Amino acid sequence: MESEDLSGRELTIDSIMNKVRDIKNKFKNEDLTDELSLNKISADTTDNSGTVNQIMMMANNPEDWLSLLLKLEKNSVPLSDALLNKLIGRYSQAIEALPPDKYGQNESFARIQVRFAELKAIQEPDDARDYFQMARANCKKFAFVHISFAQFELSQGNVKKSKQLLQKAVERGAVPLEMLEIALRNLNLQKKQLLSEEEKKNLSASTVLTAQESFSGSLGHLQNRNNSCDSRGQTTKARFLYGENMPPQDAEIGYRNSLRQTNKTKQSCPFGRVPVNLLNSPDCDVKTDDSVVPCFMKRQTSRSECRDLVVPGSKPSGNDSCELRNLKSVQNSHFKEPLVSDEKSSELIITDSITLKNKTESSLLAKLEETKEYQEPEVPESNQKQWQSKRKSECINQNPAASSNHWQIPELARKVNTEQKHTTFEQPVFSVSKQSPPISTSKWFDPKSICKTPSSNTLDDYMSCFRTPVVKNDFPPACQLSTPYGQPACFQQQQHQILATPLQNLQVLASSSANECISVKGRIYSILKQIGSGGSSKVFQVLNEKKQIYAIKYVNLEEADNQTLDSYRNEIAYLNKLQQHSDKIIRLYDYEITDQYIYMVMECGNIDLNSWLKKKKSIDPWERKSYWKNMLEAVHTIHQHGIVHSDLKPANFLIVDGMLKLIDFGIANQMQPDTTSVVKDSQVGTVNYMPPEAIKDMSSSRENGKSKSKISPKSDVWSLGCILYYMTYGKTPFQQIINQISKLHAIIDPNHEIEFPDIPEKDLQDVLKCCLKRDPKQRISIPELLAHPYVQIQTHPVNQMAKGTTEEMKYVLGQLVGLNSPNSILKAAKTLYEHYSGGESHNSSSSKTFEKKRGKK
């Protein structure tokens, strides 16, 4: 019976393979045309919408995006302001199109995030820090991500912060560890570059030798396997040799690229750029034994076909069918040779992905599910024990796909350093289906065993050590508690509340579970979605037990330093103090603070001002005036209570029901009653919104050899003026200056004139000129701004209109009150309607008309 079933399944698989072959033949003739057209589009740096659309419509994976972005960057030399803005826009588009929860373990995705932050550092270093933090949170396992962030902080003069980043990367187990150790050593030696070119080469060579020795023993059971090889093989080996975790999802993505770049020329390191080669660079291109490291066959120039079916113990034959137990996936991989290759650079390798029909693909998946029990690869018993012990120690299944079905993938341990620290690497022993991405994407997480994270465009693995309980059910009397990002499958089912254990590496999933809840001081809140993130915090939209909407801000304190802790404590204190005095301050309803986390239950807004400005192509003058008045009232409130915000920017204001409210007092400073300014130990704030007096002057204002900067309420006026300037002209006053040193000099230079292009609203232009005066003594104050004609929304005409309307109503009622007959009232009302519809008001003629009507009666 089993033999008959096996034969039936073999016939079914053969028929599916024939369908795949037919589809491939159908698209085969289109390969060259697609390649030429795609090259033509990619070469055009002025408009890449065609390539972008093709990437998003086909695979939409990080490799394709990275290839396109590197090509654009190569063609954007020398880098001008316009090209920089275009590059940043493309990188931003790529990040928005790639969900971090899906690609957080992908090297190309990590490089896109890092490079985007580096480009932002060239344009706006103050904003770049947030993007470096985002890259570090999304892709924490890659050492080069942490080093790039540390390099940026070092370039900003924050040596202590740079060292903290590297040390935390070591604690997190980022790979390769040797790269982090070299960076730390160079930092201690006070070198400007954390990694030099020579160190990169030495690091690459030593890592290769160590990895080869380690893998020779670990992969002994694979020595008899013959594998086909593709152009990505060297990249896969390089990633393998760096000891990086490569989940099956990442592997699957890597072999279905429609754009691919094999080699990349070494480029100079601009502002903050970490001198780390791409792992597929020539420096990392190493020769390894094909019997030890699996690879995939490149498609020959003669277009000979090679099916990625691996038969253990025998060489692959030309026959398209094979034994069912040896089948891993059904696919036709075909790649193209590089168009041009030399020692310095190579062109893009164009590969055409074949897209199956939905019906065929779903049928293929169904048949593969039916035959999964026959496809389980044989794994040595010693390795099986190693996987089991590893999974038990971690308490979390890092590969739910491997447990949900029986396509297990060996997890190989590699020694990282002399302290016996280990990292794991998952390498598929069979090829991965190019035509069937849902196999890995749909089964990478098991929805039944994962408490999903509400997220829209959020961090992948950052908030992994939550301590606050999260309820799995909708407000039960006694319920099991977990973390908002936990995976409940690893916990025992109990009736009591179970808290998450420390130091868990939990995977974040983007979609939200409808019954996921958070507990704050015993109150249960049901999470709807994630609405924001930044640094070590995230914001969720939640429902309380009365079905009222709130926002809960979560702050992870495990990586926070003392300054960060103080900033959050100040924020809570300021919110509690100020929300009682103004409705322009965001409301804080409840909070919970521990050594590991902070939860703040706050008023839920619609969108922050920064995001709103980016989405709006043009701003209505009335909206701008209304929001400006809201900002003035909010800042006036904090100034009345002796608080200078010192870091005002659009992101600090939240739109709530059409009203702007001030949020985020993280770095606010409370002034003493007898002082008019605050001397700060370090420069804070955003450069584009930073007042001249807040910029450090190394030649003056020194105390004990340490530079100081002064801030006052007038400093917030400058920042508000920059925000209003942005709302008026679509940019900040000094945004066009890319070089940060030049920008700082321009801000404090009285000879540098700020442009105020003519606008119809002359009172608005006057407000901008009064706010953006470099001398704080000459700068306008908040009370004066509140009394400025621009803020007075046509007070006098409105009063006159109201007065006129009152007189009109009195006149109409006076005319109607003397009429007794319904017909007379109807005629009088009709006459009044005709008069007012024609734009007329009551006058002598209308009075005579009514008098005549009344006389007739």
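Heads up, residue numbers simply count up from 1 along the chain you see.
Backbone N, Cα and C define each Cβ position, glycine as well.
Nope, none of those substitutions made it into this model, it's the original residues.
These come from Swiss-Prot:
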type	residues	note
DOMAIN	525-791	domain 'Protein kinase'
BINDING	Ile531, Gly532, Ser533, Gly534, Gly535, Ser536, Ser537, Lys538, Val539, Lys553	ATP binding site
ACT_SITE	Asp647	active site, proton acceptor
MUTAGEN	Asp664 to Ala	Loss of kinase activity
MUTAGEN	Thr686 to Ala	Loss of kinase activity
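Each residue contributes its Cα atom, and for Ser533 (ATP binding site) and Asp664 (mutagenesis position) these two points are 13 Å apart.
Across the structure, Val539 (ATP binding site) and Asp664 (mutagenesis position) place their CA atoms 12 angstrom apart. According to its DSSP assignment, Ile531 (ATP binding site) is in a strand. Reported as a whole number, the C-alpha separation between Ser537 (ATP binding site) and Asp664 (mutagenesis position) equals 12 Å. For Ser537 (ATP binding site), the count of additional Cβ atoms within 10 Å of its Cβ stands at 20 [all protein chains shown].
Taking the C-alpha positions, the distance from the residue listed as 'active site, proton acceptor' to Ile531 (ATP binding site) comes to 22 Å. Cα to Cα, Ile531 (ATP binding site) and Asp664 (mutagenesis position) are separated by 16 Å.
For Asp664 (mutagenesis position), applying a Cβ distance below 8 Å and a minimum sequence separation of six or more within one chain yields Glu571, Asp647, Ala651, Asn652. According to its DSSP assignment, Ser537 (ATP binding site) is in a strand. Mean pLDDT across the domain 'Protein kinase' (525-791) comes to 84 in this model. Neighbours of Ser533 (ATP binding site), defined as other CB atoms within 10 A of its CB across all chains, total 22.
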